[in-house]
Amino acid sequence: MDPYKHRPSSSFNGPLWSTNSGAPVWNNNNSLTVGSRGPILLEDYHLVEKLANFDRERIPERVVHARGASAKGFFEVTHDITHLTCADFLRAPGVQTPVIVRFSTVIHERGSPETLRDPRGFAIKFYTREGNWDLVGNNFPVFFIRDGMKFPDMVHSLKPNPKSHVQENWRILDFFSHHPESLHMFTFLFDDIGIPADYRHMDGSGVNTYTLVNRAGKSHYVKFHWKPTCGVKSLLDDEAVTVGGTNHSHATQDLYDSIAAGNFPEWKLFIQTIDPDHEDRFDFDPLDVTKTWPEDIVPLQPVGRMVLNRNIDNFFSENEQLAFCPGIIVPGIYYSDDKLLQTRIFSYSDTQRHRLGPNYLLLPPNAPKCAHHNNHYDGFMNFMHRDEEVDYFPSRYDPAKHAPRYPIPSATLTGRREKVVIAKENNFKQPGERYRSWDPARQDRFIKRWIDALSDPRLTHEIRSIWLSYWSQADRSLGQKLASRLSAKPSM
């Protein structure tokens with residue numbers, strides 16, 4: 001399959017300067033004026049077009065994941081999992097699928113340093129024979145909240161103060177003091193791995209729970225995990241200050257330079273699976289995005305490898321206009337009832353339509369590389385050439401028909417309409433276990449970062465007390481150490 005077969009044809013590489021409409025431009029240095037010192041004439045079409053295009057070069061930046069870098073490569077199946085899924089691109093070991101990957105920071109603006117303590121986005125678009133599959137995740141396997149209803153509020157709290165445009169800890173800790181399920185995510189974010197050394201040396205995770213479906217219709221919950229073959233490397237706080245002060249685009253440059261030099265980044269893909277019939281056997285809800293699945297009871301299973309061996313050709317076209325959505329799936333991979341995933345299915349495509357327009361899936365990096373057909377017509381910036389006379393379905397004049405049916409999860413759901421928190425919250429067990437797995441020096445660095453955050457002068461005694469209570473419930477000694485060090489600070 002040629003991943004570039006369906007790129008729009010163009011002739012912009014001509015040897016002579018021209019307008020957007022192709023007319024020759026014999027002088028691209030001087031405006032048209034009345035005499036050598038007279039006023040500029042509005043009839044200078046090339047000048048007006050040049051300025052008008054420049055005025056519109058920038059598009060709205062992503063609300064989150066604005067700062068990012070992309071690269072292209074392939075995914076290769078190494079292990080047979082056809083007993084779990086009928087996905088065509090996973091049909092046999094050795095099968096390769098073209099991919100494009102975008103790494104990103106999450107909260108900060110497009111030009112912000114890549115050394116800030118922030119989750120990292122890890123999104124992959126697979127160009128399969130049955131359409132695109134977007135696996136849109138992060139470098140951490142869990143998330144702050146479990147219900148997408150809180151996503152806008154969460155992002156607002158993490159973003160800069162709307163009055164001062166300064167990110168402030170009191171706002172962050174105030175919001176999350178209402179959400180103890182966030183503790184697990186904070187054991188990743190405030191840990192030593194909270195600032196990846198670069199994009200090549202970090203894990204990836206699908207974060208949400210998805211569903212694999214095999215040809216017989218049997219379903220399994222699944223979590224996706226990427227492990228870099230070159231290992232995980234992170235920056236400690238003082239190292240991040242040094243690196244960021246030297247080059248605020250260090251991770252983007254590292255990715256680009258490594259690929260250009262032939263040092264291709266590679267990740268192994270693993271999955272964890274749970275039979276939905278067995279989901280009640282655990283002390284956590286498998287659909288709770290704030291939980292990990294313990295590897296000792298839900299082991300990792302190898303699937304394949306991903307190699308990034310080609311840099312993008314144009315940053316704007318293949319990074320800024322690159323768009324992902326968890327709703328874009330292929331036969332054999334389906335959603336779950338994970339509440340955060342359910343809201344992401346709508347929100348991601350909606351924000352892309354706002355940012356790029358209703359025809360964003362026609363843009364080259366977003367369009368499928370396989371043949372496709374529907375009656376989704378027109379709209380702003382529709383550049384697909386079509387010559388059909390029939391734009392409805394069904395029709396006896398159009399041979400297009402339904403695709404063959406493929407299996408999807410068939411579980412029967414019953415229940416009342418209600419807005420409730422899941423039954424198995426269990427917010428403190430996994431954060432405590434993760435903290436206790438670290439050596440004393442790593443624990444101490446985690447505590448120091450929390451002391452710095454809890455020392456924000458605008459943080460109230462009530463909010464500090466709530467956080468001390470939360471961390472004490474996760475690990476008694478952790479809560480005691482935080483309380484002791486806070487009480488020793490003069491400002492406390």
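Glycine too: its Cβ is placed from the backbone N, Cα and C atoms.
Now, the feature entries from Swiss-Prot:
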type	residues	note
ACT_SITE	H65	active site
ACT_SITE	N138	active site
BINDING	R62, R102, F151, R344, Y348, R355	heme binding site
MUTAGEN	Y210 to D	Phosphorylation mimic exhibits higher catalase activity. Impaired STRK1-mediated phosphorylation
MUTAGEN	Y210 to F	Non-phosphorylation mimic exhibits loss of catalase activity. Impaired STRK1-mediated phosphorylation
MUTAGEN	Y360 to D or F	Normal STRK1-mediated phosphorylation and subsequent catalase activity enhancement
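Residues within less than 8 Å, Cβ to Cβ, of R344 (heme binding site) and separated from it by at least 6 positions along the same chain comprise V136, G148, N208, C325, P326, G327.
Between the recorded positions R62, H65, the minimum number of other C-beta atoms within 10 Å of a residue's C-beta occurs at R62. DSSP assigns Y360 (mutagenesis position) to a helix. If you take the Cα of Y348 (heme binding site) and the Cα of H65 (active site), they are about 12 angstrom apart, rounded to a whole number. DSSP assigns Y210 (mutagenesis position) to a strand. For the pair Y210 (mutagenesis position) and N138 (active site), the Cα-Cα distance reads 15 Å.
Ranking the recorded positions F151, Y360 by how many other Cβ atoms lie within 10 angstroms of each Cβ puts F151 at the bottom. The full span of the recorded heme binding residues, R62, R102, F151, R344, Y348, R355, taken as their largest Cα to Cα distance, is 21 Å.
In this structure the C-alpha atoms belonging to F151 (heme binding site) and H65 (active site) are separated by 14 Å. The Cβ of R355 (heme binding site) lies under 8 Å from the Cβ of I59, P60, E61, R62, A323, each on the same chain and at least six residues away in sequence. All protein chains included, R102 (heme binding site) registers 24 other Cβ atoms within 10 Å of its own Cβ. Cα of H65 (active site) to Cα of R102 (heme binding site): a span of 10 Å. According to its DSSP assignment, R355 (heme binding site) is helical. Non-local contacts of N138 (active site) by the CB criterion (under 8 A, 6+ apart in sequence, same chain) comprise V106, P119, R120, G121, F122, G204, S205, V207. Rounded to the nearest whole angstrom, the C-alpha distance between Y360 (mutagenesis position) and R102 (heme binding site) is 17.
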